[in-house]
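A.B. asks: Sharing a structure, written as C-alpha cells. Questions coming.
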Amino acid sequence: MATYQEYKSRSNGNAYDIDGSFGAQCWDGYADYCKYLGLPYANCTNTGYARDIWEQRHENGILNYFDEVEVMQAGDVAIFMVVDGVTPYSHVAIFDSDAGGGYGWFLGQNQGGANGAYNLVKIPYSATYPTAFRPKSFKNAVTVTDNTGLNKGDYFIDVSAYQQADLTTTCQQAGTTKTIIKVSESIAWLSDRHQQQANTSDPIGYYHFGRFGGDSALAQREADLFLSNLPSKKVSYLVIDYEDSASADKQANTNAVIAFMDKIASAGYKPIYYSYKPFTLNNIDYQKIIAKYPNSIWIAGYPDYEVRTEPLWEFFPSMDGVRWWQFTSVGVAGGLDKNIVLLADDSSKMDIPKVDKPQELTFYQKLATNTKLDNSNVPYYEATLSTDYYVESKPNASSADKEFIKAGTRVRVYEKVNGWSRINHPESAQWVEDNYLVNATDM
C-alpha cells in the first residue's frame, strides 16, 4: 500500500501539472496524490477553484474513495475556504502534522514553492472546511489517539534520530502508535527530531542515553540536560538507557544510575532503567535499583535478527522487577525495536506465559546431536554472546569492516571450525570465536 510518507519523500520540492493548464496549481498536486494512491480525482466544475472539491463532495464521487473525517492525520486531504490573507481563492493541500497554536503543516502546490512546486507551509486550521478526506486505503492504519495508558500485553516501539521525524508510517508498519523517544545523550547531544516524533505518535515516555559510567555528579548533570529538553507532550515515564561506558566499579555504576533516577523522580516522573541482562548483571547491582524503584526495569533480549512482530516467550531474559521487554530489534523489515508491556501502569504483579524450553536449547560443542532444524531443515543450535563483539568474515580473519553484535544476543550456530563458529546462516560470512559464546540456557 502506498503511504503518505512515501509520497512526501517523492514529491516535496517537485512540481506536477496534471491538466496542462496554468502550471503546477494546488489542484494538480491533489490530483497527482490521487494518481499516486491509485485513486480517481474530483474536478472543480462549479467555481473552478479547489473549494468545489468539498462543496460538491456528495456529487463528485470523492466519497467513494475517501472518508470524511473531523480530526486529521498525516496524509488526509484538506480543503481550505476563501479566507482573505490566507487562502483568498480557496486551496487544497495534504495534512502533514500539527504545528501547534492552532496551525498545521500542510504539503501542497502553489503555496510559495518555486514554480508552484510542493512545499510544507503552516496554515491555520480555522481556514479549513469542517471535514477533511482520508483515503479509504488508510482505514486500517493506526492513528494517533493521545491514549498513552499502558495495559498488559500492549506493544510499543522505541525510536531515536535514526528514525524519521514523522513517525506516521513507522507506526503504521509497527501496528502501534505508542512510543518511547530518544531525547538526549551524554551532556551535549540533543535529538533534532524528538518533538516531531512526539507530534506524530503517542509517546508513553522519553529516554536519555547515559555516558556517565560510575560518576554520580555527571549522572545528575546528564539528567538535568534531559529534563530541560523534553518534548511538549506529557508522559509518565522517563528512561535512563545504560548500556555503555560503565566503569569497573559496580557499586559506583549503581549509585550513578540511582542518582540519575532520583533526579527523574524528584521532577515528578516515574524513572525506568533500560539495558541488556548480561550488561546489567556484569555492571549494576540491579536489586538496589528495584529496591528503591520497584518494577522499574526495561530489559532487552532477542532470540535472533529475524523479523519478530510478537515475542517468543521461551527467550524471555528472566529477572526481577521487569516492567517492559524489548523482544526484538527487527520489529519490521529493516530494523525497529519493539516492546511488550508486562505490567500495566497500575499493576505490580507480572505473569510470564509458561513455555517449556526444549532440550535442544542446551549448548553443545558439536552439531552431531541435540540440534534444532531451521526452515530448510539445516541443523543448528543456539548460543549467546557473552560480551559485545565484532564478528569476522571468516575464522582467524581481521576484517576492517566488521558487524557489531551486542552482548546477550542469541545466535544460531551452524558450523564449527578450529575454535570458531559460523552463526545465523549455514553460508554466512559471520564467525565468532567459541570462547565468546556461552550456553544460551544459562543466561
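The backbone N, Cα and C atoms fix where each Cβ goes, glycine too.
For 1-131, the entry in Swiss-Prot reads domain 'Peptidase C51', with the evidence type sequence analysis. Annotation comment: Swiss-Prot describes C26 as active site, nucleophile, evidence class a curator's inference. Record note (Swiss-Prot) on the mutagenesis of C34 to S: Slight loss of glycosidase activity; 85% loss of endopeptidase activity. C44 to S appears in Swiss-Prot as a mutagenesis experiment; the accompanying note says: 30% loss of glycosidase activity; almost complete loss of endopeptidase activity. According to Swiss-Prot, the experimentally introduced change H91 to A is described as follows: 40% loss of glycosidase activity; complete loss of endopeptidase activity. The active site, increases nucleophilicity of active site cys annotation in Swiss-Prot covers H91 and is backed by a curator's inference. Quoted from Swiss-Prot, the note attached to the mutagenesis of E185 to A states: Major loss of glycosidase activity; no effect on endopeptidase activity. Look at Swiss-Prot and you will find 380-441 tagged as domain 'SH3b', backed by sequence analysis.
I would like each feature placed in context: is it buried or exposed, what are its neighbours, and how far apart are things?
C.D. replies: Here C26 (active site, nucleophile) comes close to A50, H91, V92, A93, G108, Q109, N110, Q111: these same-chain residues lie at least six apart in sequence, with C-beta atoms under 8 angstroms from its C-beta.
C34 (mutagenesis position): 19 other CB atoms within 10 A of its CB, across all protein chains.
In the three-state DSSP reading, C44 (mutagenesis position) counts as coil.
Secondary structure at H91 (mutagenesis position), as computed by DSSP, is strand.
Secondary structure at E185 (mutagenesis position), as computed by DSSP, is strand. E185 (mutagenesis position) is surrounded by 21 other CB atoms, counting those within 10 A of its CB over all protein chains shown.
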A.B. asks: Which has the fewest other CB atoms in a 10 Å radius around its CB: C44, H91, the listed mutagenesis positions?
C.D. replies: C44
A.B. asks: Helix, strand, coil: count each for the residues of the domain 'SH3b' (380-441), based on DSSP.
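C.D. replies: Residue counts in helix, strand and coil order: 5 helix, 31 strand, 26 coil.
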A.B. asks: Please count the residues of the domain 'Peptidase C51' (1-131) that DSSP assigns to helix (H, G, I), strand (E, B) and coil.
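C.D. replies: Its residues fall into 34 helix, 33 strand, 64 coil.
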A.B. asks: Measuring Cα to Cα, how far is C44 (mutagenesis position) from C34 (mutagenesis position) in Å?
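C.D. replies: With the alpha carbons as reference points, the distance is 15 Å.
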A.B. asks: I'm trying to understand the geometry here, so how far is the Cα atom of C34 (mutagenesis position) from the Cα atom of E185 (mutagenesis position), in Å to the nearest whole number?
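C.D. replies: Taking the Cα atoms only, C34 (mutagenesis position) lies 42 Å from E185 (mutagenesis position).
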